[in-house]
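Now, the feature entries from Swiss-Prot:
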- C122, C125, H126, M264: heme c 1 binding site (BINDING)
- M173, C219, C222, H223: heme c 2 binding site (BINDING)
- 109-198: domain 'Cytochrome c 1' (DOMAIN)
- 206-287: domain 'Cytochrome c 2' (DOMAIN)
- C122 to S: 85% decrease in cytochrome c oxidase complex activity and assembly defects of the complex; when associated with S-125 or with S-125, S-219 and S-222. 85% decrease in cytochrome c oxidase complex activity and assembly defects of the complex (MUTAGEN)
- C125 to S: 85% decrease in cytochrome c oxidase complex activity and assembly defects of the complex; when associated with S-122 or with S-122, S-219 and S-222. 85% decrease in cytochrome c oxidase complex activity and assembly defects of the complex (MUTAGEN)
- C219 to S: 85% decrease in cytochrome c oxidase complex activity and assembly defects of the complex; when associated with S-222 or with S-222, S-122 and S-125. 85% decrease in cytochrome c oxidase complex activity and assembly defects of the complex (MUTAGEN)
- C222 to S: 85% decrease in cytochrome c oxidase complex activity and assembly defects of the complex; when associated with S-219 or with S-219, S-122 and S-125. 85% decrease in cytochrome c oxidase complex activity and assembly defects of the complex (MUTAGEN)
Amino acid sequence: MTDHSEFDSVSGKTTTGHEWDGIKELNTPLPRWWVICFYLTIVWAIGYWIVYPAWPLISSNTTGLFGYSSRADVAVELANLEKIRGDKMAALGAASLADVEKDPALLALARAKGKTVFGDNCAPCHGSGGAGAKGFPNLNDDDWLWGGTLDQIMQTIQFGARSGHAKTHEGQMLAFGKDGVLKGDEIVTVANYVRSLSGLPTRKGYDAAKGEKIFVENCVACHGDGGKGNQEMGAPNLTDKIWLYGSDEAALIETISQGRAGVMPAWEGRLDPSTIKAMAVYVHSLGGGK
């Protein structure tokens, strides 16, 4: 049989016999070791299809000869972990808050569990570290609208504030301007008076006596004499440097005119009692708990 192979004079290799615009292609076979490895991978893939789950079906998939399922393994591990956690969380749930504080193991468990739950449920409003934001209280300081003891914190988490729960904290900042209780100039005057309570500068020439009179007639009932606040009503202390909605004149005018009524959701029914207790312990440990 006649061999019509054409050799390339430079490389000494045969060409494929094809030519495009004067360009010829060398016939360079793949290395034998590479070809062997390639076929071995095909054999391995076929074996994998047979042994392990591989092909999707209409409502399931092929299970393979080994019947292996990583999902089943994960489910078993999660069940084991849940059992371990369940026993520990049951002990946490059975203990009082005072007992949790006295037991190092339960306290560590509550803080660890509380931190995780806080990150999943509370961080979107209060921040990952509980530092808060405008309209969302800072949980690291010692300024508490509804009280900062362990029991008070747990009650707030359970029932929320203005959440609609039967046991929720009620109380809101009235809209003195919107409801026509105070006129515009009166709101400006009392806003400056409120700023003066915490040592903030006031508008030049404002009538302090008039501001105090307006405050006594309209604000003392909730915020108390001197503006020290009232935790039973969720009324903030107006004499410190902590302001939930801002301390500048414009922010205070808006607050007095339009009112404030932020909502804290009730977590009872969403989280189990042990988890709520753990969250209360964690929040209390952030630095501002009393």
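Every residue gets a Cβ built from N, Cα and C, even glycine.
Overlay of Swiss-Prot feature records on the structure.
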| residue | record | Cβ contacts under 8 Å, 6 or more apart |
| --- | --- | --- |
| C122 | mutagenesis position | G130, M279, V283 |
| C125 | mutagenesis position | A133, F136 |
| H126 | heme c 1 binding site | F118, G132, A133, F136, P137, N138, L139 |
| M173 | heme c 2 binding site | T255, G259, R260, A261 |
| C219 | mutagenesis position | V190, V194, G227 |
| C222 | mutagenesis position | G171, N230, M233, A235 |
| H223 | heme c 2 binding site | G229, N230, A235, P236, N237, L238 |
| M264 | heme c 1 binding site | T156, G160, A161, R162, S163, H169 |
Grouping DSSP H, G, I as helix and E, B as strand, the residues of the domain 'Cytochrome c 2' (206-287) number 41 helix, 6 strand, 35 coil
Given the heme c 2 site M173, C219, C222, H223, its other Cβ neighbours within 8 Å of the Cβ centroid, in chain order, are L174, N218, V220, A221, A235, L238
Residues sitting within 8 A of the centre of the C122, C125, H126, M264 CB atoms (heme c 1 site), not counting those, run N121, A123, P124, F136, P137, L139
Mean per-residue pLDDT in the domain 'Cytochrome c 2' (206-287) works out to 95
The largest Cα to Cα distance in Å among the residues M173, C219, C222, H223, listed in the record as binding heme c 2, is 10
In three-state DSSP terms, C122 (mutagenesis position) is classed as coil
The DSSP breakdown of the domain 'Cytochrome c 1' (109-198) into helix, strand and coil residues is 41 helix, 5 strand, 44 coil
Record-annotated heme c 1 contacts C122, C125, H126, M264; largest Cα to Cα distance in whole Å is 11
